[in-house]
Every structure is written in structure tokens, then in C-alpha cells.
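K.L.:
Got a structure for you, written out below as C-alpha cells; questions coming shortly.
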Amino acid sequence: MGQAAWKGFVLSLFDYKTAKFVVAKSKKVGLLYRVLQLTILLYLLIWVFLIKKSYQDIDTSLQSAVVTKVKGVAYTNTTMLGERLWDVADFVIPSQGENVFFVVTNLIVTPNQRQGICAEREGIPDGECSEDTDCHAGESVVAGHGLKTGRCLRVGNSTRGTCEIFAWCPVETKSMPTDPLLKDAEGFTIFIKNFIRFPKFNFSKANVLETGNKHFLKTCHFSSTNLYCPIFRLGSIVRWAGADFQDIALKGGVIGIHIEWDCDLDKAASHCNPHYYFNRLDNKHTQSISSGYNFRFARYYRDPHGVEFRDLMKAYGIRFDVIVNGKAGKFSIIPTVINIGSGLALMGAGAFFCDLVLIYLIRKSEFYRDKKFEKVRGQKEEDNVEVEANEMEQELPEDKPLERVHQDEQALELAQSGRKQNSNCQVLFEPARSGLQENAFVNMKPSQILQTVKT
């Protein structure tokens, strides 16, 4: 028995099992299935492969370097500064040319400051006082300019004044001018040189045209047809970012310069081109008290006596952030097979949906359900039925088969209950039989026929 079991197991390893298909002649379900197949196929071809290019291996670990250079000059003539010519060393910070740089467009200058004793500026709450006890000596003025000396300085007969402080005097008191100091900054140019590399594919490129013409960068400007001349006019960048130059030059702001690289390496390297986008990154709402961008810096000097003094400058301007992003794709068999397999799985989901419609939703669903699902008894149940049938046959007389006994019993019962009615007698003819014999049973469908005869 054990050897037979093992033999059957070993032989079963070489069996091939296949599905049994039922062809349903339903035009509605068939049409639905073809529509689903066509939809999935179009999704796979158009969206997955043509648009998303999911047959490619993608590299998003972009390595990038940015070098910037600003050029231009501006002339001013003010009461405080007199006639002055401004060049890149005056208005570009930092001068190294990094991916974040600042261009000064407006200034508030407080010249000739020296360390000493003076009054705090009005309008600073912690620096206001009514008497000397309001100014604690040695304390710094919150959001102010120096350390309190302990004295309250009042002008004339006023009851309110400001604390005396030790600071760089005189303190900054001027307000913002109504017009930007460097109006001509709109015509400055910015040269943005970008080098990128995708390490997975060992692919490198720059946004500057490879040419031997030394005068190319001196004569060209960026345009939609000249992508490899990354020289931008400052006013154009601000306009492309959706801002007004005179407004942003007065109070300052932050502009984002985005460089996008989307490279299909299945094509030639000439098809891998940079794309530029510009937007304003800071809070540009006019009602906000924190709008704009500014900071302070100083230039220090010494007088003939060796005493240090400085010119304090509060600079307003535009900060530019150069942000580089990108990805590269190249054909790979692995993502291709994965996406084809996903499409085939969607095909199977479509067939499953059509099965649900066929066996549950349409008018003849019960008929198709009976054809699709076949009930088969297990081997043990078949053996039990066969044993019971054999036992019943052995209990009957040999000359009376099982179906004949059933007929005799029915005829006897009807004869005992029969009676005459109006000199007529109901005679029960032998019932008609139909059916097939399965497992020693006969499926009987008796059809009793009553016939009236005269006596």
C-alpha cells in the first residue's frame, strides 16, 4: 500500500493540469469584456509606456554644481552719498558666485558711527522711559541698539523720553526711501553656469553651449530658442516670476530660479536639455509686516588718531536661490517585465468582473451559473452510496427488481382506497416511468393517469 501511494505521488508530479473554459454566448458580456480589454491595453500602451515611460530604469540622484556671475554698473547722486558709481563689488553679496546670491537694490546709510553715549531711537518700547529708574544700567535694549546707562533723556518739557545707551552713535534713524536707490539694477545680467551628472548611467552635461567661439557668451542672451546661453536679464527674471521690479527692488524679496533636467538616455545626448522656471519664494502679500528682504552690514575705517568708525548700511535687495532638480531614464528589461505583468493582471481582473456580471447580474445568470459550476462528489461519498445500493438489492427477492416493488406497493394502496362512484370505477393504470439508473438507484417520475371506464 505504501509503495503504491508513493508511486502515485511520483507519477502525479508529471501530470499537467489545465483550466476548463465555458464559452458563454452572451453578446452583452462579450462586448463588455472586449471594452475592458481595450481600455486596459490603451492604458498600458499610452499612459504606462508612452507618457510615464515605465519601461525605463530611473536615476534621480542628480549631482549638481552651480556657478553664478552678475555684471552691471549703476550711477546714483544723493545728498548723503553724493555722486557714486556702483559695480558688482558694491552690490553683489557674496562675491564668490554661489547658488544663493544677493543683489542690493536699495540702501539706508548711517555714516560715521562711533562707539559712545547717545539716546536710543524713538519707537522702541523697551527704550522708552519717564524717569531714570525705567532705565536699568547695564541692561540691553530689547530690539534696540545698545546698553542702558541708567539715565532717561527727555527733550524740553516732555514727560516721556528714551534711555541713554552705550552704542554705535548716532543710531540708525532714517526710514525707507520712496524709490529704490539702484533703479538701474533692472538691466543687470546674471550668468548661471550649471554642471550635472547622473551617476547610475555615468552621464554628464552642462547648460553652456560647447563651442570654440570666445565671443559667444559676450553677445548672446537667454531665450526659448537659445537654451544654452544662460545669461539672464535681472528685470526679465523678476517679470517671469510674476513680480514688479520697482516694488521688489524697494523692499526686497526672494526669487527662485529652478533648473529642471529630464533626460531620456535612450535618445541622443542633444535631447537632454535644461528647462528654466522662475517664481517668488518669499511672502509677497502687501499687508504682511514681514514682507521683503533686508539685512545690515558695515564698512569700518580709522581716523588719523586711530579711532575706529564705520558706515552702517541697511541693504534691501533680491536674493536669488538657484534650485536644480532632474532625473534620467534608460531602457531596462526589469521594469518592462514588471509593468507588462501588471497589465496582464489587470486583464485577469477584467475577466473576473465579467464573470460576476455573467453569473449574478444578467437575466439568464442562473443558467450560466449552472453551466459554469459543476458539482462533483468526493470519492468517499461515492463509495458510501454504492455500498448502500448493494445492500438494498440483496434484501429484495431475486425475481422482483427494486422498481417493480415500488410499483406494486403504490398499486396496492390505491386499490384498497378505491370505490365506485355513479356506477363508474376509477382504474389506476400502471404509472409511466422515466429516468436513468445511477449507482443502483432509479430516478422515478411517476405520472398517474386516471381513466374512467363503465362497469
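Placement of Cβ uses the backbone N, Cα and C atoms for every residue, glycine included.
Just the original residues are modelled here, none of the noted substitutions.
Below are the features listed in Swiss-Prot for this protein:
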- K69, V70, K71, T189, N294, F295, R296, K314: ATP binding site (BINDING)
- K17 to E or D: Affects the relative permeability of cations to anions (MUTAGEN)
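Buried or exposed, and what's around them? Tell me for each listed feature.
P.N.:
Annotation for N294 (ATP binding site): same-chain Cβ neighbours under 8 Å, separated by at least 6 residues, are K251, G252, K314, A315, Y316, G317.
The number of other Cβ atoms within 10 Å of the Cβ belonging to K17 (mutagenesis position), over all protein chains shown, comes to 5.
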K.L.:
Could you tally the C-beta atoms, other than its own, that fall within 10 angstroms of the C-beta of F295 (ATP binding site)?
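P.N.:
So the Cβ neighbour count for F295 (ATP binding site) comes to 14.
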K.L.:
So what sits near T189 (ATP binding site) in its own chain, CB-to-CB under 8 Å and at least six residues off in sequence?
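P.N.:
Correct list: V70, K71, G72, H221, I231, F232, R233, L234.
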K.L.:
If you count other Cβ atoms within 10 Å of each one's Cβ, which of the binding-site residues R296, K314 has the most?
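P.N.:
That would be K314, with the highest Cβ count within 10 Å.
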K.L.:
How many other Cβ atoms are found within 10 Å of the Cβ atom of K71 (ATP binding site), counting all protein chains shown?
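P.N.:
Result for K71 (ATP binding site): 12 neighbouring Cβ atoms inside 10 Å.
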K.L.:
Check the DSSP secondary structure of K71 (ATP binding site), expressed as helix, strand or coil.
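P.N.:
Assignment for K71 (ATP binding site) reads strand.
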K.L.:
Please report the Cα separation of K17 (mutagenesis position) and K69 (ATP binding site) in Å, rounded to an integer.
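P.N.:
It is 73 Å, counting Cα to Cα.
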